[in-house]
Amino acid sequence: MVPVVALVGRPNVGKSTLFNRLTRTRDALVADFPGLTRDRKYGRAEIEGREFICIDTGGIDGTEDGVETRMAEQSLLAIEEADVVLFMVDARAGLMPADEAIAKHLRSREKPTFLVANKTDGLDPDQAVVDFYSLGLGEIYPIAASHGRGVLSLLEHVLLPWMEDLAPQEEVDEDAEYWAQFEAEENGEEEEEDDFDPQSLPIKLAIVGRPNVGKSTLTNRILGEERVVVYDMPGTTRDSIYIPMERDGREYVLIDTAGVRKRGKITDAVEKFSVIKTLQAIEDANVVMLVIDAREGISDQDLSLLGFILNSGRSLVIVVNKWDGLSQEVKEQVKETLDFRLGFIDFARVHFISALHGSGVGNLFESVREAYDSSTRRVGTSMLTRIMTMAVEDHQPPLVRGRRVKLKYAHAGGYNPPIVVIHGNQVKDLPDSYKRYLMNYFRKSLDVMGSPIRIQFKEGENPYANKRNTLTPTQMRKRKRLMKHIKKNK
């Protein structure tokens, strides 16, 4: 088994900074105020070629109420999952009562625990860590995570001895970030191969929406465990959380994202960075579930987020949450509003669910698989050209400057989303209405559902364009005689 290392401690002691340092990413949000990390987050790290899984957790200080209580529960769950615990303290702040409470809990769990004193830059390390020996956790490892000082020594003295006793593991099945990056790279490489099998890869599924529409509740309902902090306050998820799972024999990487709100309401840099990571999660996903609050209806921000999903070319499933408890009259009004405002998204399935009670959730994955299969289906050049020919026979292209636009052949230009490349003459002059006609014709003929389809046009090149033949001496003499004759008859 690959070792699992949990970073625990009070809020704002530098756990996320060390997490980013170990995983060589910026996957954990970092800012100078307590309570920023709310869920436990997994990342892949290695030392001297040996891999381990690092878990970043929310802080525990013993004064939690509301959502902070749930953050503390996530931290305690991370301790149970871990093989090794790095207990981090703040050397600048000194020993705090919360540090003593955490140390007491760690001793009761009998987990291998190592005490790490962070923020020792500018201090005498030996003097700064003296008070922490009273915690009774043995040797103290002073580091400055923000600058990387002492981190390598920590790895060599703490983690490497543990990993030398473990055989390298070839398959990592719990590290979601590893899955996401590895499969994205593998997807990009294998798409160029004829024997590419999209069914062999996990489906990366992002759950997005405005704050407090029930994304994390839906994630937990799907997983069957309280994996993501859920609390009735907008913005309790600030990071994008990658979670591997399996359902009906198919593997998935579930991405629970931070809520995206109106730009004017994004008041601090942390939330702006969370929005960026949400948009990056959409780019990384194969299929996106857009969660909409049935009680609040379609907002401009929902449409803005929908536009980003479409521009990214991602497959889409629309989920209308909080459907329970609504009267039949209100439900009809919501459906009419959806038809009116989302009429241009005719390819996406719409599901009405209650994530809290689980009604309608079981049917979501049928649409997810349908959308993924549509976006990754391989179609040959002969089939695409035949469909294009049928479309032209049913409805001829318009005349452009007195000449009919000629479409010659079509072939696949990419997948996820499906791209059809059409070659012909004067295709750049085709009106948008005819391009939409072709797109809809291909969608109907290929039975593409849940995924956008894109059509690109390539103009046939004239090999003689901008070229002039040089005249032979005989042709030059004829040309001169002709020019004389023309001048003489003027």
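Note: Cβ is positioned from N, Cα and C throughout, glycine not excepted.
Modelled residues match the original; the substitutions are not represented.
So that you can see what the record holds, here are the features copied from Swiss-Prot:
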type    : residues                  : note
DOMAIN  : 3-166                     : domain 'EngA-type G 1'
BINDING : 9-16, 56-60, 118-121      : GTP 1 binding site
MUTAGEN : Lys15 to Ala              : Complements a disruption mutant, KM for GTP 695 uM
MUTAGEN : Asn118 to Asp             : Complements a disruption mutant at 42 degrees Celsius, very poor complementation at 30 degrees Celsius. Reduces affinity for the 50S ribosomal subunit at 30 degrees Celsius. RelA suppresses this point mutation at 30 degrees Celsius
BINDING : 209-216, 256-260, 321-324 : GTP 2 binding site
MUTAGEN : Lys215 to Ala             : Does not complement a disruption mutant, KM for GTP 6.7 mM
MUTAGEN : Ser216 to Ala             : Does not complement a disruption mutant, considerably decreased GTPase activity, KM for GTP 4.8 mM, no stimulation by YihI
MUTAGEN : Asn321 to Asp             : Complements a disruption mutant at 42 degrees Celsius, no complementation at 30 degrees Celsius. Greatly reduces affinity for the 50S ribosomal subunit at 30 degrees Celsius. RelA suppresses this point mutation at 30 degrees Celsius
DOMAIN  : 377-461                   : domain 'KH-like'
MUTAGEN : Gly424 to Asp             : Does not complement rrmJ deletion, nor the der disruption at 42 degrees Celsius
MUTAGEN : Asn469 to Lys             : Does not complement rrmJ deletion, complements der disruption at 42 degrees Celsius
MUTAGEN : Thr472 to Ala             : Does not complement rrmJ deletion, complements der disruption at 42 degrees Celsius
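This view paints the features noted in Swiss-Prot onto the structure.
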{"residue": "Asn118", "record": "mutagenesis position", "contacts (Cβ under 8 Å, 6+ apart)": "Val13, Gly14, Thr17, Leu18, Met88, Val89, Asp90, Ala91, Ile143, Ala144, Ala145"}
{"residue": "Asn321", "record": "mutagenesis position", "contacts (Cβ under 8 Å, 6+ apart)": "Val213, Gly214, Thr217, Leu218, Val291, Ile292, Asp293, Ala294, Ile353, Ser354, Ala355"}
{"residue": "Gly424", "record": "mutagenesis position", "contacts (Cβ under 8 Å, 6+ apart)": "Val405, Lys406, Leu407, Lys408, Phe457, Lys458, Glu459, Gly460"}
{"residue": "Asn469", "record": "mutagenesis position", "contacts (Cβ under 8 Å, 6+ apart)": "none"}
Listed recorded positions Gly9, Thr120, Gly209, Asn212, Ser216, Thr472, filtered to Cα within 10 Å of Lys15 (mutagenesis position): Gly9
Within the domain 'KH-like' (377-461), residues counted as helix, strand or coil by DSSP: 32 helix, 26 strand, 27 coil
DSSP-derived class (H/G/I helix, E/B strand, else coil) of Asn469 (mutagenesis position): coil
Separation of alpha carbons, Thr472 (mutagenesis position) and Ser216 (mutagenesis position) (Å): 79
Rounded Cα-Cα span from Gly209 (GTP 2 binding site) to Thr120 (GTP 1 binding site), Å: 41
Cβ packing number for Trp323 (GTP 2 binding site), 10 Å threshold: 20
Cβ neighbour count (within 10 Å, all chains shown) around Gly9 (GTP 1 binding site): 26
Packing count at Gly209 (GTP 2 binding site) (other Cβ atoms within 10 Å of its Cβ): 24
All-chain count of other Cβ atoms within 10 Å of Ser216 (mutagenesis position): 26
Lys215 (mutagenesis position) versus binding-site residues Gly9, Asn12, Thr57, Gly209, Trp323 - nearest by Cα: Gly209
Between Asn212 (GTP 2 binding site) and Asn12 (GTP 1 binding site), the C-alpha gap once rounded to whole angstrom: 25
Mean predicted confidence [pLDDT] for the domain 'EngA-type G 1' (3-166): 78
For Gly209 (GTP 2 binding site): DSSP state (helix, strand, coil): strand
